[in-house]
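Novice: So Swiss-Prot has the following annotated:
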- HIS95, CYS97, CYS109, CYS112: Zn(2+) binding site (BINDING)
- LEU13 to Ala: No longer interacts with AcuB or TlpA, still interacts with DnaA and DnaN (MUTAGEN)
- THR71 to Ala: Loss of protein phosphorylation, no change in replication inititation, subcellular location, or protein interactions, wild-type sporulation efficiency and biofilm formation (MUTAGEN)
- PHE94 to Ile, Ser or Val: Still self interacts, still interacts with DnaN, no longer interacts with DnaA, only residual localization (MUTAGEN)
- VAL99 to Ala: Still self interacts, still interacts with DnaA, no longer interacts with DnaN, loss of localization (MUTAGEN)
- ASP108 to Ser: Still self interacts, still interacts with DnaA, no longer interacts with DnaN, loss of localization (MUTAGEN)
- CYS112 to Arg: Still self interacts, no longer interacts with DnaA or DnaN (MUTAGEN)
Amino acid sequence: MDKKELFDTVINLEEQIGSLYRQLGDLKQHIGEMIEENHHLQLENKHLRKRLDDTTQQIEKFKADKKESKTQKTEQTDIGEGYDNLARLYQEGFHICNVHYGSVRKEDCLFCLSFLNKK
(Lines of atoms letter the chains of each structure in order from A and count residues from 1; the text may use other names and numbers.)
(Lines give C-alpha, C1' and ligand atoms only; values in the text may rest on other atoms or scores of the structure.)
Protein backbone atom coordinates (compact mmCIF):
# COMPACT_ATOMS: atom_id res chain seq x y z
CA MET A 1 0.00 0.00 0.00
CA ASP A 2 1.40 3.30 -0.89
CA LYS A 3 0.99 6.53 1.02
CA LYS A 4 -1.86 7.81 -1.12
CA GLU A 5 -3.99 4.70 -0.62
CA LEU A 6 -3.25 4.77 3.10
CA PHE A 7 -4.21 8.44 3.26
CA ASP A 8 -7.42 7.77 1.28
CA THR A 9 -8.29 4.89 3.63
CA VAL A 10 -7.77 7.12 6.70
CA ILE A 11 -9.92 9.87 5.14
CA ASN A 12 -12.62 7.30 4.32
CA LEU A 13 -12.54 5.97 7.92
CA GLU A 14 -12.71 9.52 9.23
CA GLU A 15 -15.79 10.22 7.08
CA GLN A 16 -17.43 6.99 8.23
CA ILE A 17 -16.68 7.80 11.88
CA GLY A 18 -18.11 11.32 11.38
CA SER A 19 -21.23 9.85 9.77
CA LEU A 20 -21.63 7.34 12.60
CA TYR A 21 -21.13 10.15 15.14
CA ARG A 22 -23.89 12.23 13.49
CA GLN A 23 -26.19 9.19 13.40
CA LEU A 24 -25.45 8.52 17.06
CA GLY A 25 -26.24 12.16 17.91
CA ASP A 26 -29.52 11.99 15.96
CA LEU A 27 -30.41 8.72 17.68
CA LYS A 28 -29.58 10.21 21.08
CA GLN A 29 -31.78 13.25 20.37
CA HIS A 30 -34.63 11.04 19.12
CA ILE A 31 -34.41 8.83 22.25
CA GLY A 32 -34.46 11.95 24.45
CA GLU A 33 -37.59 13.22 22.68
CA MET A 34 -39.24 9.82 23.04
CA ILE A 35 -38.42 9.67 26.77
CA GLU A 36 -39.85 13.17 27.26
CA GLU A 37 -43.00 12.31 25.27
CA ASN A 38 -43.37 9.07 27.25
CA HIS A 39 -43.15 11.01 30.51
CA HIS A 40 -45.83 13.48 29.35
CA LEU A 41 -48.07 10.62 28.21
CA GLN A 42 -47.65 8.83 31.54
CA LEU A 43 -48.67 12.01 33.40
CA GLU A 44 -51.64 12.54 31.11
CA ASN A 45 -52.65 8.89 31.52
CA LYS A 46 -52.41 9.21 35.31
CA HIS A 47 -54.60 12.35 35.28
CA LEU A 48 -57.12 10.73 32.93
CA ARG A 49 -57.35 7.62 35.12
CA LYS A 50 -57.93 9.79 38.19
CA ARG A 51 -60.57 11.78 36.34
CA LEU A 52 -62.23 8.56 35.16
CA ASP A 53 -62.25 7.18 38.71
CA ASP A 54 -63.74 10.43 40.05
CA THR A 55 -66.39 10.46 37.33
CA THR A 56 -67.22 6.80 37.92
CA GLN A 57 -67.59 7.43 41.66
CA GLN A 58 -69.85 10.42 40.99
CA ILE A 59 -72.00 8.37 38.60
CA GLU A 60 -72.27 5.50 41.10
CA LYS A 61 -73.18 7.94 43.87
CA PHE A 62 -75.76 9.60 41.63
CA LYS A 63 -77.27 6.22 40.70
CA ALA A 64 -77.38 5.16 44.36
CA ASP A 65 -79.00 8.45 45.38
CA LYS A 66 -81.47 8.20 42.52
CA LYS A 67 -82.31 4.59 43.38
CA GLU A 68 -82.72 5.49 47.06
CA SER A 69 -84.99 8.44 46.28
CA LYS A 70 -86.97 6.30 43.83
CA THR A 71 -87.37 3.62 46.51
CA GLN A 72 -88.50 6.22 49.02
CA LYS A 73 -90.95 7.69 46.49
CA THR A 74 -92.29 4.24 45.68
CA GLU A 75 -92.74 3.44 49.37
CA GLN A 76 -94.47 6.77 49.95
CA THR A 77 -96.61 6.32 46.85
CA ASP A 78 -97.56 2.77 47.83
CA ILE A 79 -98.51 3.86 51.32
CA GLY A 80 -100.53 6.77 49.91
CA GLU A 81 -102.33 4.60 47.36
CA GLY A 82 -103.26 2.00 49.97
CA TYR A 83 -104.51 4.66 52.33
CA ASP A 84 -106.56 6.23 49.53
CA ASN A 85 -108.07 2.88 48.61
CA LEU A 86 -109.05 2.16 52.22
CA ALA A 87 -110.50 5.66 52.63
CA ARG A 88 -112.51 5.15 49.42
CA LEU A 89 -113.82 1.80 50.68
CA TYR A 90 -114.81 3.41 53.99
CA GLN A 91 -116.62 6.24 52.16
CA GLU A 92 -118.47 3.66 50.05
CA GLY A 93 -119.82 2.12 53.26
CA PHE A 94 -117.54 -0.80 54.05
CA HIS A 95 -115.55 -1.59 57.19
CA ILE A 96 -111.76 -1.34 56.86
CA CYS A 97 -110.89 -2.34 60.42
CA ASN A 98 -109.56 -5.77 61.30
CA VAL A 99 -112.69 -6.58 63.30
CA HIS A 100 -115.33 -6.27 60.54
CA TYR A 101 -113.21 -5.85 57.38
CA GLY A 102 -115.25 -5.90 54.17
CA SER A 103 -118.67 -6.02 55.76
CA VAL A 104 -121.22 -3.29 55.08
CA ARG A 105 -121.31 -0.67 57.81
CA LYS A 106 -124.50 1.05 58.88
CA GLU A 107 -122.87 3.80 60.93
CA ASP A 108 -119.40 5.12 61.72
CA CYS A 109 -116.99 2.61 63.23
CA LEU A 110 -114.48 3.80 65.84
CA PHE A 111 -111.99 1.09 64.83
CA CYS A 112 -112.12 2.15 61.18
CA LEU A 113 -111.84 5.84 62.06
CA SER A 114 -108.87 5.24 64.36
CA PHE A 115 -107.19 3.27 61.55
CA LEU A 116 -107.80 6.10 59.06
CA ASN A 117 -106.40 8.68 61.49
CA LYS A 118 -103.07 6.81 61.81
CA LYS A 119 -100.22 8.11 59.71
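A Cβ is built for glycine as well, from the same backbone N, Cα and C atoms used for every other residue.
I'd like these features described in context: how deep, what's nearby, how far apart.
Specialist: In three-state terms derived from DSSP, CYS109 (Zn(2+) binding site) belongs to neither a helical nor a strand segment and is classed as coil.
In the three-state DSSP scheme, LEU13 (mutagenesis position) is classed as helix.
In the shown protein chains, 17 other C-beta atoms lie within 10 A of the C-beta of PHE94 (mutagenesis position).
Over all protein chains present, the Cβ of VAL99 (mutagenesis position) has 10 other Cβ atoms lying within 10 Å. Under the three-state DSSP scheme, VAL99 (mutagenesis position) falls in the coil class.
A C-beta separation below 8 Å, combined with a sequence spacing of at least six in one chain, links ASP108 (mutagenesis position) to none of the other residues.
Counting only same-chain residues six or more apart in sequence, the Cβ atoms lying under 8 angstroms from the Cβ of CYS112 (mutagenesis position) belong to TYR90, HIS95, ILE96, CYS97, ARG105.
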Novice: Given the recorded positions LEU13, CYS97, CYS109, which one's Cβ is surrounded by the fewest other Cβ atoms within 10 Å?
Specialist: LEU13
Novice: Take the C-alpha atoms of LEU13 (mutagenesis position) and PHE94 (mutagenesis position) and report the distance between them in angstrom, rounded.
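Specialist: Per the Cα atoms, LEU13 (mutagenesis position) and PHE94 (mutagenesis position) stand 115 Å apart.
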Novice: Given PHE94 (mutagenesis position) and CYS109 (Zn(2+) binding site), what distance in Å do their CA atoms have, once rounded to a whole number?
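Specialist: One finds 10 Å between the Cα atoms of these residues.
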